[in-house]
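K.L.:
Feature list, courtesy of Swiss-Prot:
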type     : residues      : note
VARIANT  : Val10 to Met  : In strain: 41
DOMAIN   : 21-211        : domain 'NodB homology'
ACT_SITE : Asp28         : active site, proton acceptor
VARIANT  : Ala59 to Thr  : In strain: 41
BINDING  : His79, His83  : divalent metal cation binding site
VARIANT  : His116 to Arg : In strain: 41
ACT_SITE : His174        : active site, proton donor
Amino acid sequence: MKHLDYIHEVPSNCDYGTEDRSIYLTFDDGPNPHCTPEILDVLAEYGVPATFFVIGTYAKSQPELIRRIVAEGHEVANHTMTHPDLSTCGPHEVEREIVEASEAIIAACPQAAVRHIRAPYGVWSEEALTRSASAGLTAIHWSADPRDWSRPGANAIVDAVLDSVRPGAIVLLHDGCPPDESGALTGLRDQTLMALSRIVPALHERGFAIRPLPPHH
């Protein structure tokens, strides 16, 4: 039986490889009407792609943001329906969280191709990996985590990313909050936004290419 696992860096045998120093930007816990549009504006300013791991309940309540993400050339991926710790969920609940989130994304934007999933809190169980694979989703973790959700300051976020990235790195950032937190507050991700506007040009100056996550089979 094939052992299931998640991907925390993109290996050199994938579509882009690491010869061109590829980096992959990802955002969790959106879409959020106060944060996601500004994140998208910065990405558009620099012409770089990202993958948004969205929560299904937010996809249902903010379908226009799902459509905008896709229309602007980014990927929408699965971050479960309600953001539970999947390791505490039974098999049927795990399956429901995964399947309903993908359905919510497609309902919001039929053009969306849901190919990837990230477990809430980065907590993967064998059940979550198995159910994700059964749903045709590749499990994606991360290799660079500046813990921007803790609001350490824009400088700290920038430094943490630049200090930890290498070719193939998957960078974790946030454009929202889980449903059990106050995710609708204006300014919630202002530090992430400020940091992003510095991270992208700094990565380019270091010779990195920011690319969309390649498909995995």
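The backbone N, Cα and C atoms fix where each Cβ goes, and this holds for glycine too.
Keep in mind it's a predicted model, so treat the numbers as computed, not measured.
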K.L.:
In which DSSP state, out of helix, strand and coil, do we find His116 (variant position)?
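P.N.:
SS state of His116 (variant position) = strand.
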K.L.:
What does the structure give for the C-alpha distance between Val10 (variant position) and the residue listed as 'active site, proton donor'? Integer Å is fine.
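P.N.:
Between the alpha carbons of Val10 (variant position) and the residue listed as 'active site, proton donor' there are 20 Å.
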K.L.:
At the Cα level, what's the spacing in Å between Ala59 (variant position) and His116 (variant position), rounded?
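P.N.:
Cα to Cα, Ala59 (variant position) and His116 (variant position) are separated by 15 Å.
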K.L.:
Between the Cα atoms of His116 (variant position) and His174 (active site, proton donor), find the distance and write it as a whole number of Å.
P.N.:
17
K.L.:
How many Å separate the Cα atoms of His79 (divalent metal cation binding site) and His174 (active site, proton donor)?
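P.N.:
Between the alpha carbons of His79 (divalent metal cation binding site) and His174 (active site, proton donor) there are 12 Å.
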K.L.:
Do me a favour and check the Cα-Cα span between His174 (active site, proton donor) and His83 (divalent metal cation binding site); whole Å is fine.
P.N.:
14
K.L.:
List every residue in the same chain as His83 (divalent metal cation binding site), at least 6 positions away in sequence, whose Cβ is under 8 Å from its Cβ.
P.N.:
Asp29, Ile55, Pro120, Pro178, Pro179, Asp180
K.L.:
Using DSSP reduced to three states, classify His174 (active site, proton donor) as helix, strand or coil.
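P.N.:
Where His174 (active site, proton donor) sits, the three-state DSSP reduction gives strand.
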K.L.:
So which of the recorded positions is most packed in, judged by how many other Cβ atoms lie within 10 Å of its Cβ, out of His79, His116, His174?
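P.N.:
Of the recorded positions His79, His116, His174, the most buried by Cβ count within 10 Å is His79.
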K.L.:
Within a 10 Å radius around the Cβ, which one of these variant positions has the most neighbouring Cβ atoms: Val10, Ala59?
P.N.:
Ala59
K.L.:
If I restrict to non-local contacts, at least six residues apart, and a C-beta distance under 8 angstroms, what lies near Asp28 (active site, proton acceptor) in its own chain?
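P.N.:
Looking at Cβ-Cβ distances below 8 Å from Asp28 (active site, proton acceptor), excluding near sequence neighbours, one finds Phe53, His79, Arg118, Leu172, Leu173, His174, Asp175, Gly176.
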